[in-house]
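The structure appears right after this line, and notes come after that.
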Amino acid sequence: MTDVTIKTLAAERQTSVERLVQQFADAGIRKSADDSVSAQEKQTLIDHLNQKNSGPDKLTLQRKTRSTLNIPGTGGKSKSVQIEVRKKRTFVKRDPQEAERLAAEEQAQREAEEQARREAEESAKREAQQKAEREAAEQAKREAAEQAKREAAEKDKVSNQQDDMTKNAQAEKARREQEAAELKRKAEEEARRKLEEEARRVAEEARRMAEENKWTDNAEPTEDSSDYHVTTSQHARQAEDESDREVEGGRGRGRNAKAARPKKGNKHAESKADREEARAAVRGGKGGKRKGSSLQQGFQKPAQAVNRDVVIGETITVGELANKMAVKGSQVIKAMMKLGAMATINQVIDQETAQLVAEEMGHKVILRRENELEEAVMSDRDTGAAAEPRAPVVTIMGHVDHGKTSLLDYIRSTKVASGEAGGITQHIGAYHVETENGMITFLDTPGHAAFTSMRARGAQATDIVVLVVAADDGVMPQTIEAIQHAKAAQVPVVVAVNKIDKPEADPDRVKNELSQYGILPEEWGGESQFVHVSAKAGTGIDELLDAILLQAEVLELKAVRKGMASGAVIESFLDKGRGPVATVLVREGTLHKGDIVLCGFEYGRVRAMRNELGQEVLEAGPSIPVEILGLSGVPAAGDEVTVVRDEKKAREVALYRQGKFREVKLARQQKSKLENMFANMTEGEVHEVNIVLKADVQGSVEAISDSLLKLSTDEVKVKIIGSGVGGITETDATLAAASNAILVGFNVRADASARKVIEAESLDLRYYSVIYNLIDEVKAAMSGMLSPELKQQIIGLAEVRDVFKSPKFGAIAGCMVTEGVVKRHNPIRVLRDNVVIYEGELESLRRFKDDVNEVRNGMECGIGVKNYNDVRTGDVIEVFEIIEIQRTIA
């Protein structure tokens, strides 16, 4: 083929010269319009164009098939379901070179597999030949051994043949005798079964006839109705009575219904009709319905409600109560909901609630006291001695700074034996003094809370109250509180009018003020003695003591001196070196060192006793206060102290009290009333002030805890996370860090390890010695948690003079600011005829086409209200702001 030029080739292919030159360039051949093209170059261009325009290497075909499936539904209606099946297939175009390479690899793989197969066949043939040779040798050995065994067996068979014949003859004879006995027994059983079946059939027929006659005549059953028989045969009568008892027993006992059913394999016991009648009488048919019978009445007498005696302990779960009443737990829960209490099946309820529920459901309740062990321990005490006169126990109360402490100091310094070395070394909280007319025991600082709790627990620890009132100050709030405590305790009051030596003293005013609260002097016809004293000068102290002894003589105070002691805890605290220490006032008996005492939730052996001077004593009689050591823990102020015989029983009683206190507490906490349920649902978030409280004595802990808990409101609550007696330890600091609480120490300090934790965790630690300062600061902390009060304040008014349309904002109100200032980012209200018709915010605030943040009084502006286009001339736009006002707790 001759060479042609680019132009000629372009004319032949009917394309432009530039495109042809570009195609040659793409194929790697550089040509111009006048250059010639050889045949080799043409072939190169054709291959390049074929490769470029060869089409896609992959072809995907998709096919969808739709069909409808009818599914039968409920109510006889069918349901149509559309089903679509999608199929997808992909074809890949292989490269010729790739196809040749794959074919070569497949051929090589087939040859390798063929070679491996031939080698495997040859190896298998060799192994089979070797195995056949081994098996032939083993077979020859086995045949030789079997031949030897057969020969030996032949010899044994000949020798034992005669013995076997003898044994077979004997066995055949025994078998024949056994078969004969079995045939005889079966014949007897068949005859007896036929007789019983006939008797039962006759009895059943008689019973049916009797029932039919009874229901037809509608007659009342008589006493001899069970003795009615329809046959004269004695055996038939017995079978009839037995059948009646079985049927009636099956009706009366639902649990023994299985016993009344016919056995599965007993086909000859009764006929098919009889078996159906028995099944219908014992249990219901399919679906709970009884199978009808033409000869049996379907009426059944309703069961009478069973009233049971329900024994209820101090606590019981709902499930246990249901089991005692033999009802379902859901019925008990329903009854509790009717009474207004929500409960679950496993919830513990108290004795009163369980009693109400059981009586509501018609049962008789027997309340059981579970403290038999405690009563047994308390009754095992030798307290049968005669009562003797005892010293009075006096509590001195009064307002702050009225000279109460000075009066006590003067009495102690003058009446305590002066020969005591070191004087009063310890402040025990109670002490006794000797006078010419007798002994008096004073309670120093019981605190009002401890005083009230002792009276509430029935501990007759206080006999007389000395009310100290300053002659120059008169009756103060705490004086009134002391009078209320004395009246609640129903104890006589002796009034000591102190500071009588001051020039401004006015004892008559004190009498007049006290008379308003029911404290009348004897000269006015009352029962209270008034004594004028001066704690500073010592005036009237002897008269006060004589008045106390006179009042005690009127009361005729007596106590048993011999026997096992009992008393009350005046104060308790935890000493770092000695452990739990309790100040005990003995009420009766004599307390000895080494006695086993039971004190509330605690118990122990008295290891040491000390009097108010800090001296060791071996015994303490009635009205004597002592410190005792050796208890298992710190008891609560006001707890009863009792001496018992056995330490093991004392421990059991203490543990029982702890567990019972916990159960009763949980039962009362879990009790939720229906009327409170919706209130609890609607309550919002309640803030809590968590406090870990430590104080020097138990009385301070109780008083501070009660005062703080009374500060709680609906929005902020005070929560005492932990409290105790003694210094602040590392455990207290860790507890405060975990619960985000405030550490409060009242007359105590934190140790070194606790201070490290407090510094590391940045805890809030506060020390106090005055309870009023503590309460004020907790109030301030609670006030900070109150949500602020929101108040709306109007800051500007704008009157709409005209309304314009804007393509961007919609209706624009042309306004004149008449009052205050209009700010862009504040909420607004639209008023029409002084009625609010819209509340929202501004979208645009302009003045002379400029966006501004505020427009003041007397200036015009354009206002665009967001999401509101119904602004009219004459409307008023009110701009306001929301102010937060911090609230405080009163």
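Glycine is no exception: its Cβ is also placed from the backbone N, Cα and C atoms.
Experimental mutagenesis at this site is recorded by Swiss-Prot as Val158 to Gly, annotated: Produces 66% of isoform beta (i.e. only beta2).
For the mutagenesis of Val158 to Ala, Swiss-Prot gives this note: Produces 35% of isoform beta (i.e. only beta2). The structure shown keeps the original residue.
Where Swiss-Prot documents Val158 to Glu as a mutagenesis experiment, the accompanying text is: Produces 70% of isoform beta (i.e. only beta2).
What Swiss-Prot notes for the published mutagenesis of Met165 to Ile or Thr is this: Produces reduces amount of isoform beta (i.e. only beta1). Reduced growth at 37 degrees Celsius, greatly reduced growth at 30 degrees Celsius. Growth is more impaired; when associated with silent V-158 GUG to GUC. Secondary structure at Met165 (mutagenesis position), taken from DSSP and collapsed to helix, strand or coil, is helix. Met165 (mutagenesis position) counts 9 other C-beta atoms within 10 Å of its own C-beta, drawing on all protein chains shown.
Annotated domain 'tr-type G' per Swiss-Prot: 389-558, in sequence order.
Long-range Cβ contacts of Asp401 (GTP binding site) within its own chain (separation 6+, distance under 8 Å): Ala470, Asp473. Here Swiss-Prot flags 398-405, 444-448, 498-501 as GTP binding site.
In the structure as shown, the Cβ atom of Asp409 (variant position) sits within 10 Å of 13 other Cβ atoms. Looking at Swiss-Prot, you'll find the natural variant Asp409 to Glu noted as follows: In strain: IQ489.
A strand conformation is recorded for His432 (variant position) in the three-state DSSP classification. Under its natural variant entries, Swiss-Prot includes His432 to Gln with the note: In strain: ECOAU9326.
Counting every protein chain shown, the number of other Cβ atoms lying within 10 Å of the Cβ of Gln490 (variant position) is 7. Per Swiss-Prot, natural variant Gln490 to Gly is noted as: In strain: ECOAU9302, ECOAU9306, ECOAU9307 and ECOAU9309.
Quoted from Swiss-Prot, the note attached to the natural variant Gly684 to Ala states: In strain: ECOAU9306.
The C-beta environment of His432 (variant position), restricted to residues of the same chain at least 6 apart in sequence and closer than 8 Å, consists of Ala391, Met439, Ile440, Thr441, Phe442, Glu612, Ser623, Ile624, Pro625.
Here the Cα atom of Gln490 (variant position) is found 17 Å from that of Gly398 (GTP binding site). Within the same chain, residues at least six positions away from Ile500 (GTP binding site) with a Cβ under 8 Å of its Cβ are Ala471, Pro507, His532, Val533, Ser534, Thr539, Gly540. Lys404 (GTP binding site) sits 126 Å from Met165 (mutagenesis position), counting Cα to Cα.
In this structure the alpha carbons, written CA, of Met165 (mutagenesis position) and Asp409 (variant position) are 126 Å apart. Across the fold, the C-alpha of Gly398 (GTP binding site) and the C-alpha of Asp409 (variant position) stand 15 Å from each other. Note on the domain 'tr-type G' (389-558): its mean pLDDT in the predicted model is 76. The Cβ neighbour count for Gly398 (GTP binding site), using a 10 Å radius and every protein chain shown, is 23.
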